[in-house]
Amino acid sequence: MSDNAQLTGLCDRFRGFYPVVIDVETAGFNAKTDALLEIAAITLKMDEQGWLMPDTTLHFHVEPFVGANLQPEALAFNGIDPNDPDRGAVSEYEALHEIFKVVRKGIKASGCNRAIMVAHNANFDHSFMMAAAERASLKRNPFHPFATFDTAALAGLALGQTVLSKACQTAGMDFDSTQAHSALYDTERTAVLFCEIVNRWKRLGGWPLSAAEEV
């Protein structure tokens, strides 16, 4: 059997990338002008047999940056009151500094080289996180500047569904629509969905690659 067929480590599975599941809730669609209000992150790990699973969860309510737009339609959609003192919101710097610190530790521990965002319709979440990191002057951003794993695309391929709730249900997972549009809940569901898609491909024999497929 080839050496490649024995690879079960996280660093081997994604070409040295360390996948981190992210979801954000915002006050609009423009990452440069609209507020980031909530962010959750879940790191992933692999067991000794190469099965992917969620690992560490981080979750923060975020204070709107100075001068941020707060679109009423977006707030009505996600139900967030940015002025609610019970949110326990922190600055963009505090939230991302803690997430990046945990992610960098995970990269080192797993032998990976760089983090890659996993998200549902990932361009949206990626743009908001990157804009917030720039505003916060966080220089050591561990995430790839543009590459992502988009579970909307992956679920469309693997399950024939692109909506998060429908993809989860098709995969045999629970999805509580009353908890949707919470960054924490959506991140948890996205993490389990991504793991299921990756593990399903393994169960079907798609990974590890056969000797004939090795480059």
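Every residue, even glycine, has its Cβ placed from backbone N, Cα and C.
Bear in mind that the values here come from a model prediction, so they are computed numbers and not experimental data.
Quick look at what Swiss-Prot lists:
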- His181: active site, proton donor/acceptor (ACT_SITE)
- Asp23, Glu25, His181, Asp186: Mg(2+) 2 binding site (BINDING)
- Asp23: Mg(2+) 1 binding site (BINDING)
- 20-194: domain 'Exonuclease' (DOMAIN)
- Arg13 to Ala: Strongly reduces affinity for RNA. Nearly abolishes enzyme activity (MUTAGEN)
- Arg15 to Ala: Strongly reduces affinity for RNA (MUTAGEN)
- Asp23 to Ala: Nearly abolishes enzyme activity (MUTAGEN)
- Glu25 to Ala: Nearly abolishes enzyme activity (MUTAGEN)
- Phe29 to Ala: Abolishes enzyme activity; when associated with A-73 and A-77 (MUTAGEN)
- Glu73 to Ala: Reduces enzyme activity. Abolishes enzyme activity; when associated with A-29 and A-77 (MUTAGEN)
- Phe77 to Ala: Abolishes enzyme activity; when associated with A-29 and A-73 (MUTAGEN)
- Lys108 to Ala: Strongly reduces affinity for RNA (MUTAGEN)
- Arg114 to Ala: Strongly reduces affinity for RNA (MUTAGEN)
- Phe124 to Ala: Abolishes enzyme activity; when associated with A-146 (MUTAGEN)
- Lys139 to Ala: Reduces affinity for RNA (MUTAGEN)
- Phe146 to Ala: Abolishes enzyme activity; when associated with A-124 (MUTAGEN)
- Asp150 to Ala: Nearly abolishes enzyme activity (MUTAGEN)
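Positions of Swiss-Prot features highlighted on the structure.
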| residue | record | Cβ neighbours (10 Å) |
| --- | --- | --- |
| Arg13 | mutagenesis position | 20 |
| Arg15 | mutagenesis position | 10 |
| Asp23 | mutagenesis position | 29 |
| Glu25 | mutagenesis position | 25 |
| Phe29 | mutagenesis position | 13 |
| Glu73 | mutagenesis position | 9 |
| Lys108 | mutagenesis position | 11 |
| Phe124 | mutagenesis position | 16 |
| Lys139 | mutagenesis position | 7 |
| Asp186 | Mg(2+) 2 binding site | 25 |
Original post:
Which chain neighbours of the Mg(2+) 2 site, leaving out Asp23, Glu25, His181, Asp186, have a Cβ atom within 8 Å of the mean position of the site's Cβ atoms?
Top reply: Val24, Glu38, Ala40, Asn78, Ala180, Ser182, Ala183, Leu184, Tyr185, Thr187
Original post:
How many whole Å apart are the CA atoms of Arg114 (mutagenesis position) and Asp150 (mutagenesis position)?
Top reply: 17
**OP:** Would you mind ranking the mutagenesis positions Phe77, Phe146 by how many other Cβ atoms sit within 10 Å of each Cβ and giving me the lowest?
**Re:** Phe146
Subject >> Residue, out of the recorded positions Arg114, Asp150, His181, whose Cβ gathers the largest set of other Cβ atoms within 10 Å >> reply: Asp150
Subject >> Per-residue pLDDT averaged over the domain 'Exonuclease' (20-194), given as an integer >> reply: 98
Original post:
Which of the mutagenesis positions Asp23, Phe29, Glu73, Phe124, Phe146 has its Cα closest in space to the Cα of Arg13 (mutagenesis position)?
Top reply: Phe146
Original post:
Closest to Asp150 (mutagenesis position): which of the mutagenesis positions Asp23, Glu25, Lys108, going by Cα position?
Top reply: Asp23
